[in-house]
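One structure below.
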Amino acid sequence: MSSGGLLLLLGLLTLCAELIPVSSRQRHRDCDKPPDKGNCGPVRRAFYYDTRLKTCKAFQYRGCNGNGNHFKTETLCRCECLVYP
């Protein structure tokens with residue numbers, strides 16, 4: 001990953017952490033759903049929240065008709081689905 005990409009990733013993580021106070025965070029409503037790859041469009045890499053492992057994992061998403069537990073980046077998945085006590 002280039003230094004620009006790393007800087008962008010760091011910025012997104014910081015923004016996510018700063019905008020949403022930990023005590024008031026609620027998990028995205030679809031994070032508890034199983035991954036659904038959808039059924040149309042080209043396959044692309046996306047991320048889903050694995051409730052058993054409590055982490056975001058990559059999977060192949062087909063672009064439509066899946067549920068809401070799919071995110072373009074691991075960072076977005078973590079921002080939406082990880083809730084800290």
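Glycine is treated like the rest: Cβ placed from N, Cα and C.
What Swiss-Prot records for this protein:
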type: DOMAIN; residues: 31-81; note: domain 'BPTI/Kunitz inhibitor'
type: MUTAGEN; residues: Cys79 to Ser; note: Loss of PA2 activity. Weak loss in folding
Number of helical, extended and coil residues in the domain 'BPTI/Kunitz inhibitor' (31-81), per DSSP: 8 helix, 17 strand, 26 coil
Predicted model, mean pLDDT over the domain 'BPTI/Kunitz inhibitor' (31-81): 94
